[in-house]
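So the structure is just underneath, and the comments pick up after that.
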Amino acid sequence: MSHGKGTDMLPEIAAAVGFLSSLLRTRGCVSEQRLKVFSGALQEALTEHYKHHWFPEKPSKGSGYRCIRINHKMDPIISRVASQIGLSQPQLHQLLPSELTLWVDPYEVSYRIGEDGSICVLYEEAPLAASCGLLTCKNQVLLGRSSPSKNYVMAVSS
């Protein structure tokens, strides 16, 4: 069940927007005022785009839909928002990597530049279940366990 509330995904969207804005900022071709408008518009666009595709109880569900992708072709959401601040397609292609994948999922935002690049995590938060004492595989590794606890079933036969 999707929560449908924009506030549930604000940290993840803020991380994605901040990352994309920083990529535009590094070239120095976009003014801070235009970046501010871009960031606000992108935050709104992503919140609207993801609102029925956000599943905190199953973070990987809908991941492909939420993925922001530039593969020599500009992601349509980035393209639309950039046009609001007067950035053309050729300008966008000069400012952003030619290959970028940005995954915006509940509890984690990560990216990869290039097809063979390493995946880097921008934002990570423990799911609510993990913070309530339930051990996930990842949490067990962090706690130093080499494998999950084993449950044994004893059967008695006569």
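Using N, Cα and C of the backbone, Cβ positions are placed for all residues, glycine too.
Every position carries its original residue.
Under mutagenesis, Swiss-Prot gives His53 to Ala with this note: Impairs interaction with CNOT7 and CNOT8. In this structure, His53 (mutagenesis position) belongs to neither helix nor strand by DSSP; it is coil.
A sphere of 10 angstroms centred on the C-beta of Tyr65 (mutagenesis position) encloses 12 other C-beta atoms. Under the three-state DSSP scheme, Tyr65 (mutagenesis position) falls in the helix class. Here the residue is the original one, while Swiss-Prot reports the published mutagenesis Tyr65 to Ala with the comment Abolishes interaction with CNOT7 and CNOT8.
Quoted from Swiss-Prot, the note on the mutagenesis of Asp75 to Ala is: Abolishes interaction with CNOT7 and CNOT8. Shown in sequence order, Ile68, Arg69 are the residues of the chain, 6+ apart in sequence, with a C-beta less than 8 angstroms from the C-beta of Asp75 (mutagenesis position). According to DSSP, Asp75 (mutagenesis position) sits in a coil region rather than a helix or strand.
Looking at Swiss-Prot, you'll find the mutagenesis Trp103 to Ala noted as follows: Abolishes interaction with CNOT7 and CNOT8; impairs anti-proliferative activity. Trp103 (mutagenesis position) falls within a strand segment according to DSSP. Long-range Cβ proximity for Trp103 (mutagenesis position), meaning a same-chain Cβ under 8 A and a gap of 6 or more residues, is found for Ser63, Arg66, Cys67, Val109, Ser110, Tyr111.
The annotation that Swiss-Prot gives for the mutagenesis experiment Asp105 to Ala reads: Impairs interaction with CNOT7 and CNOT8.
Long-range Cβ neighbours of Glu115 (mutagenesis position) (same chain, at least 6 residues apart, Cβ-Cβ under 8 Å): Glu99. Under its mutagenesis entries, Swiss-Prot includes Glu115 to Ala with the note: Impairs interaction with CNOT7. Inhibits CNOT7 mRNA deadenylase activity.
Ser147 to Ala appears in Swiss-Prot as a published mutagenesis result, with the remark: Impairs phosphorylation by MAPK1 and MAPK3, and decreases PIN1-binding.
Among the mutagenesis results in Swiss-Prot, Pro148 to Ala has the note: Impairs PIN1-binding. The residue drawn here is the original one.
One entry in Swiss-Prot concerns the mutagenesis experiment Ser149 to Ala. Its note says: Impairs phosphorylation by MAPK14, and decreases PIN1-binding.
Recorded residues His53 (mutagenesis position) and Tyr65 (mutagenesis position) have their alpha carbons 7 Å apart, per Cα-Cα distance. Counting every protein chain shown, the number of other Cβ atoms lying within 10 Å of the Cβ of Asp105 (mutagenesis position) is 22. When the alpha carbons of Tyr65 (mutagenesis position) and Asp105 (mutagenesis position) are compared, the span between them is 10 angstrom. According to DSSP, Glu115 (mutagenesis position) sits in a coil region rather than a helix or strand.
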